[in-house]
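Under the heading of mutagenesis, Swiss-Prot lists Leu3 to Glu or Lys and annotates it as follows: About 80-95% inhibition of viral RNA synthesis. For Cys48 to Ser, Swiss-Prot lists a mutagenesis experiment annotated as follows: About 80-95% inhibition of viral RNA synthesis. Record note (Swiss-Prot), mutagenesis Cys162 to Ser: Complete loss of viral RNA synthesis and encapsidation; when associated with S-156. The unchanged residue is displayed. Here the residue is the original one, but Swiss-Prot notes a mutagenesis experiment at this spot, Leu391 to Glu or Gly: Complete loss of viral RNA synthesis. Leu391 to Ala or Lys appears in Swiss-Prot as a mutagenesis experiment; the accompanying note says: About 80-95% inhibition of viral RNA synthesis. The annotation that Swiss-Prot gives for the naturally occurring variant Ile67 to Met reads: In strain: ATCC 51908. Ile213 to Phe appears in Swiss-Prot as a known natural variant, with the remark: In strain: ATCC 51908.
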Amino acid sequence: MALSKVKLNDTFNKDQLLSTSKYTIQRSTGDNIDIPNYDVQKHLNKLCGMLLITEDANHKFTGLIGILYAMSRLGREDTLKILKDAGYQVRANGVDVITHRQDVNGKEMKFEVLTLVSLTSEVQGNIEIESRKSYKKMLKEMGEVAPEYRHDSPDCGMIVLCVAALVITKLAAGDRSGLTAVIRRANNVLRNEMKRYKGLIPKDIANSFYEVIEKYPHYIDVFVHFGIAQSSTRGGSRVEGIFAGLFMNAYGAGQVMLRWGVLAKSVKNIMLGHASVQAEMEQVVEVYEYAQKLGGEAGFYHILNNPKASLLSLTQFPNFSSVVLGNAAGLGIMGEYRGTPRNQDLYDAAKAYAEQLKENGVINYSVLDLTTEELEAIKNQLNPKDNDVEL
């Protein structure tokens, strides 16, 4: 069986069927959910900052606070619209700042907290109590704490959301198998921020985002739209620039993403790139056009469900370590396979094709109808020799 004989028309037929539906499904977000407005954005940013300055911080609620901060940047009205457009029945809780009295070592103290149903006043108070301990330690060590080391630095919330952007890149796997890659990438891109904040612990923050998204899947819709809005806004801080790069890389619109990752060097970070094993097949274009029609979210919502995207994706070959077959055939690199493939014929064909590419060192780019700019980007990215590119 050769890959060129594999027919992948089922996706188009199913898409036509789904498009004819006259009905929509309404989902419930459960009880009241917190939807903060712009006016509490500064306070949510400070909550993120308190967690970041706290040495050995407990990041159990950091993912939730980060998502709430993203909502506050979108605003209450737009967040509600995003959820309703996604088919969610929403009962929204307004969020305000109030004074909370809490006993601390036998002494009553006052804290400014938010009226959140998802995070008690006591938990918010405890976050501030722990951060004050770390702040006092910083004062002793530094004498004076520079603005960029403080808990109220304006980029604290975006630092936390940079970790969220990395987590989003791994959601298609359906589990936390991408956590190691998230940690490694965060350690690299946020290295300057980690020097500023001892509480910036990528592993703990990433796990917190995984947990909040698993518990509240509607937050994915909110975060995707926030990421697009944030990345399309000109200007901003250095950390906002880092976030835009990370998010657009995940979303599929970064300049290193060509044809949804078919030829991208970092294919393992791309959702629909996993689907495109056929680097010399016309179906690659079909996958790409289908992805364009669905929008960037196709990577998040469809790779687990539609037959084409799951054909050679992580969901179809869960034990294929290092690279999935889509990467292997697209780049001519084979990883180690452990376990029994669901479709042995298809696996054997893909393996033979990938090994052929690897042996010959030739990738046929001509079938993708690439523009001059895209082809140049490939050359710059993969650094092929002239005789390694078949045009």
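Here the Cβ of each residue, glycine as well, is placed from N, Cα and C on the backbone.
Where a substitution is noted, the model still shows the residue that was there originally.
Since this is a predicted model, take the numbers as computed values, not measurements.
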*Just counting, how many other CB atoms are there within 10 A of the CB of Ile213 (variant position)?*
19
*Does Cys162 (mutagenesis position) have same-chain partners at least 6 apart in sequence with Cβ under 8 Å from its own Cβ, and which are they?*
Ala186, Val189, Leu190, Glu193, Val239, Ile242, Phe243, Leu246
*asked:* Measuring Cα to Cα, how many Å separate Ile213 (variant position) from Ile67 (variant position)?
replied: 9
*Helix, strand or coil: which one is Ile213 (variant position) in, per DSSP?*
helix
*asked:* Distance check, please: Cα of Ile67 (variant position) against Cα of Cys48 (mutagenesis position), rounded to an integer number of angstrom.
replied: 11
*Are there residues of the same chain, six or more positions away from Cys48 (mutagenesis position), whose CB falls under 8 angstroms from its CB, and which are they?*
Thr62, Ile65, Gly66, Tyr69, Cys156, Gly157, Ile159, Val160
